[in-house]
Amino acid sequence: MEIPGSLCKKVKLSNNAQNWGMQRATNVTYQAHHVSRNKRGQVVGTRGGFRGCTVWLTGLSGAGKTTVSMALEEYLVCHGIPCYTLDGDNIRQGLNKNLGFSPEDREENVRRIAEVAKLFADAGLVCITSFISPYTQDRNNARQIHEGASLPFFEVFVDAPLHVCEQRDVKGLYKKARAGEIKGFTGIDSEYEKPEAPELVLKTDSCDVNDCVQQVVELLQERDIVPVDASYEVKELYVPENKLHLAKTDAETLPALKINKVDMQWVQVLAEGWATPLNGFMREREYLQCLHFDCLLDGGVINLSVPIVLTATHEDKERLDGCTAFALMYEGRRVAILRNPEFFEHRKEERCARQWGTTCKNHPYIKMVMEQGDWLIGGDLQVLDRVYWNDGLDQYRLTPTELKQKFKDMNADAVFAFQLRNPVHNGHALLMQDTHKQLLERGYRRPVLLLHPLGGWTKDDDVPLMWRMKQHAAVLEEGVLNPETTVVAIFPSPMMYAGPTEVQWHCRARMVAGANFYIVGRDPAGMPHPETGKDLYEPSHGAKVLTMAPGLITLEIVPFRVAAYNKKKKRMDYYDSEHHEDFEFISGTRMRKLAREGQKPPEGFMAPKAWTVLTEYYKSLEKA
């Protein structure tokens, strides 16, 4: 908020400076730019297109202008829309620090801001201004400055009753104004002229910040400033309830393609919207973009690094090619319809070389690919019913839409996600605890952890999902992670062990579910080379790639140093090469060996109850 009256020391201006708005130079000629706005729009931001405009937030001190403006700025930047906020307090500390709060100075304050905002808008940015700007004429002048330059101007009245603004008065300025300690305070002894015909009114006494931001975004979408697809709404592929009976009847009459369990897991991924904006299994154009660029490029740069494809044999192609639709059948049940199918060659070796960086047939997922059909099928997917596995864990399989709602219900102002396919040890917990601490230090009040184990296919020697979920529950029970600020859910994707390529998929899927931050540690989505036993991928590359990956714009990557067991401190700690002798690296192989033999790990490596779950799992294998 702007601080008026005696709280702002007014600097005495020279005569020339005092009258500068009245002087007119005769030797100044406007210079036209060589770069057009359309050309500038091609290189500003990640989506292309000129979006320059000004969103002018006006309202009483304490109405919520700064809160809305900063949240709107964050939203737009995270969705690839370049923007910048000019805040009243900030500007009065620099450009306008020589202005006070007289009517004349308020007028000059607004004029300067309008001119600067016009330049920002002309550069292709969405310029958000957050000023009391109490006078109608001054705001009209700001509009005229923009209209004279053929730039859109949107006046947004941030409307909160005076008594609400006084209740929010964390700096006590209204109290001082009521006591006469501040003179000329807007709303108390200086008039605020409400906008007569603003483009938008935000009732901040009854709407939360997110609702206000969405209202402004919708306005900008209506005026073709922000593309509709920039909001990354989750695209679920379930048939709507009112069309379900007809679709099921249709499915029974269509030819069918049998699919396996991994295919069904990908059906679930698509149906729930994890692969937004895909309409179904990738068509050839999408497949090639994914394979060669790790992105979808139609409608902006959208990170999608792993092919989500359906395979078919030559016999299936001969039978189904030419059909306008066919059903997908899993375990004798028709679960989905694929419409307008497109068949194209499944070049397996090329796919594996690009996706995994190897064609080693002993790699578990590559082995599956090499055994699949020689054709790929893309098409629009309609899933008939929600996917349930009836394994006692379906309550953890929350969709992106459900997760977003849960975070909202928890009043989360930051969501940080942790992907894992292994049991949680205290090194993992250290990363999550430190992230929570960092977010609090950055000013977030309610950061929430999404502990999100992968729930699709994994290789044979990985701990099964059921046991991992029991182990995660024990970690929470022992208080290693805070149950009050942690959401445990299952991510339905199969595991591909594709290293830096796959970790981008893991990250962007959590982005769709509402995560703002993504924790990445050592060798994400990696595994030992099936033949040499060495790391298939350089362990630090996954984190490095994520920090550079295009299209992951709505969340921030949180890379961490390697955690190892500190023998002196008897706990997991960040590895320090200068004290190498103090550290011990406990590999997954050794951890499994200890658990299998019923031995205890070093003190502080894992929560005791969580370790007990692991030993019980390996004992169950011996009995089997």
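Keep in mind that glycine also has a Cβ here, set from the backbone N, Cα and C atoms.
The ATP 1 binding site annotation in Swiss-Prot covers G62, A63, G64, K65, T66, T67, C207, C212. The adenosine 5'-phosphosulfate binding site feature in Swiss-Prot is assigned to D89, N90, I91, R92, F101, R106, E107, E108, N109, I132, S133, K171, G184, F185; the stated evidence is a large-scale study or a structure entry. Marked as ATP 2 binding site by Swiss-Prot on the basis of experimental evidence: Q419, L420, R421, N422, G521, R522, D523, P524, A525, A563. According to Swiss-Prot, the experimentally introduced change R37 to A is described as follows: Abolishes inhibition by the substrate adenylyl sulfate. Mutagenesis annotation in Swiss-Prot: R40 to A, described as Abolishes inhibition by the substrate adenylyl sulfate; the structure shown retains the original residue. Swiss-Prot gives this note for the published mutagenesis H425 to A: Loss of activity. The note that Swiss-Prot attaches to the published mutagenesis N426 to K is: Increased activity. For the published mutagenesis G427 to A, Swiss-Prot gives the following note: 30% decrease in activity. In Swiss-Prot, the entry for mutagenesis H428 to A states: Loss of activity. The structure shown retains the original residue.
For T67 (ATP 1 binding site), the same-chain residues lying six or more positions away in sequence with a CB closer than 8 A to its CB are V209. For the ATP 1 site, the Cβ centre of G62, A63, G64, K65, T66, T67, C207, C212 serves as reference, and the other residues of the chain with Cβ at most 8 Å from it are L57, G59, V68, V158, A160, L202, T204, V209. Counting only same-chain residues six or more apart in sequence, the Cβ atoms lying under 8 angstroms from the Cβ of D523 (ATP 2 binding site) belong to G499, D535, Y537, P539, G542. Maximum intra-site Cα distance, ATP 1 binding residues G62, A63, G64, K65, T66, T67, C207, C212: 15 Å. In the three-state DSSP reading, Q419 (ATP 2 binding site) counts as strand.
Proximity to H428 (mutagenesis position), judged by a C-alpha distance within 10 Å, picks out G521 from the binding-site residues G62, F101, G521.
Candidate binding-site residues: K65, R421. Fewest other C-beta atoms within 10 angstroms, R421. If you draw a 10 Å sphere around the CB of I91 (adenosine 5'-phosphosulfate binding site), it holds 20 other CB atoms from the protein chains shown. Look at the Cβ of each of the mutagenesis positions H425, H428 and count the other Cβ atoms within 10 Å; the largest number goes with H425. Comment: ATP 2 site residues Q419, L420, R421, N422, G521, R522, D523, P524, A525, A563; largest CA to CA distance 17 Å, whole number. Maximum intra-site Cα distance, adenosine 5'-phosphosulfate binding residues D89, N90, I91, R92, F101, R106, E107, E108, N109, I132, S133, K171, G184, F185: 26 Å. Annotation for the recorded positions N109, N426: lowest Cβ count within 10 Å of the residue's own Cβ, N426. Neighbour counts of Cβ atoms within 10 Å were taken for the binding-site residues T66, S133, Q419; the minimum is at T66. For C207 (ATP 1 binding site), the spatially nearest entry among the recorded positions G184, H425, G521 is G184, judged by CA separation. According to DSSP, A525 (ATP 2 binding site) is assigned to coil rather than to any helix or strand. Counting only same-chain residues six or more apart in sequence, the Cβ atoms lying under 8 angstroms from the Cβ of G427 (mutagenesis position) belong to A563, A564, Y565, M572. Looking only at the binding-site residues D89, E107, the densest Cβ neighbourhood within 10 Å occurs at E107.
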